[in-house]
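A quick write-up on the structure given underneath.
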Amino acid sequence: MATAAQGPLSLLWGWLWSERFWLPENVSWADLEGPADGYGYPRGRHILSVFPLAAGIFFVRLLFERFIAKPCALCIGIEDSGPYQAQPNAILEKVFISITKYPDKKRLEGLSKQLDWNVRKIQCWFRHRRNQDKPPTLTKFCESMWRFTFYLCIFCYGIRFLWSSPWFWDIRQCWHNYPFQPLSSGLYHYYIMELAFYWSLMFSQFTDIKRKDFLIMFVHHLVTIGLISFSYINNMVRVGTLIMCLHDVSDFLLEAAKLANYAKYQRLCDTLFVIFSAVFMVTRLGIYPFWILNTTLFESWEIIGPYASWWLLNGLLLTLQLLHVIWSYLIARIALKALIRGKVSKDDRSDVESSSEEEDVTTCTKSPCDSSSSNGANRVNGHMGGSYWAEE
């Protein structure tokens, strides 16, 4: 029975690590056991070290947000308070939780008769209640400051490492003598740190502020983790370092623009957004397809030829390019709105509520509906926070 149980597992294990899938023709795992010096060649078991490192990165993030990001936010005037709290009302709360967060005209009129409130005041209550669930600016600032710090540090490390790497200056070096390209210490740490960070993002996105592009980001993290893992196991790490560095250069600029927006430094935010947009378009729609995809699809075919995992890796790279196109469209929409409004006010991929609703709430708090009702209900007063940036 034990043998029977082991049989399917052995077949599954053999299929997962099939040399026909992972490696070019006439190359076996045994060929990649050496050399003895340095880190040798990439091995699948190296990936296991990523998970404790990802947990460590998440723990460092908690400390960073608590003891560095939060004091910085308070120092520049970001308040440690959430949005206005809607006045308690059991009937409206039950409707909000159980029935709808956006009552139609008929329901509003029914609630108006039931509570002896005018319709405008009930609309105000629902708007306040929806915004009550929004995260405070302080939380968003801390999250962005952590990502900005990591992306900036890893980009500086990556560009310093690549500057002395021959494939940075001649991309065809990514495929010369492939797959017999031993790992250096710098390359190993660069790869493992990036992979651990994206694993930490994969788990933390379920506890972070929820964005409208949650599903897109989930796919992005899956594709990124898949790309880094696959390229490491089959030793396409040279081209992998170029891809990671290319993405990090615009990521930290986006986070910097969001930080300026949260801090209400509008002119700085606009400037950083313009720089980010230019860098994003050049790197994601220019350098990535015409330099990276060109070498993975055509130059690698010419030098080493296609094999099973080659097809999968290029499929993931093309999926990533599709995401680049989607994000470029969203960035273009923001830029168009910025030209019309005269400033960058909100990312189309931002939190659940829209900017138009925020404006309605601000108007609501200034309208006569804030006065007490005839049955002696407490006065509705408060304010709405300013515009806020989104998560990439």
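Glycine is no exception: its Cβ is also placed from the backbone N, Cα and C atoms.
Keep in mind the model shows the original residues, not the substituted ones.
Swiss-Prot lists 139-340 with the feature domain 'TLC'.
Shown in sequence order, the list is empty: the chain has no residue 6+ apart in sequence with a C-beta less than 8 angstroms from the C-beta of N26 (mutagenesis position). One mutagenesis experiment named in Swiss-Prot is N26 to Q, and its note says Reduced N-glycosylation.
According to Swiss-Prot, the experimentally introduced change H220 to D is described as follows: Strongly decreased ceramide synthase activity. Neighbour list (H220 (mutagenesis position), Cβ cut-off 8 Å, at least 6 residues apart, same chain): L320, L323.
Summarising the environment of S231 (mutagenesis position), the number of other Cβ atoms within 10 Å of its Cβ, over all protein chains shown, is 24. S231 to A appears in Swiss-Prot as a published mutagenesis result, with the remark: Does not affect ceramide synthase activity.
Annotation of the published mutagenesis L254 to M in Swiss-Prot: Does not affect ceramide synthase activity; the original residue is retained in the structure shown.
Annotation of the mutagenesis experiment L254 to E in Swiss-Prot: Strongly decreased ceramide synthase activity. In the three-state DSSP scheme, L254 (mutagenesis position) falls into the helix class.
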Exercise for review: May I ask you to report the DSSP-based helix, strand or coil state of H220 (mutagenesis position)?
Suggested key: helix
Review point. In Å, rounded, how far does the Cα of S231 (mutagenesis position) sit from the Cα of L254 (mutagenesis position)?
Key: 26
Study note, to complete from the structure: Counting every protein chain shown, other Cβ atoms within 10 Å of the Cβ of L254 (mutagenesis position) number 26
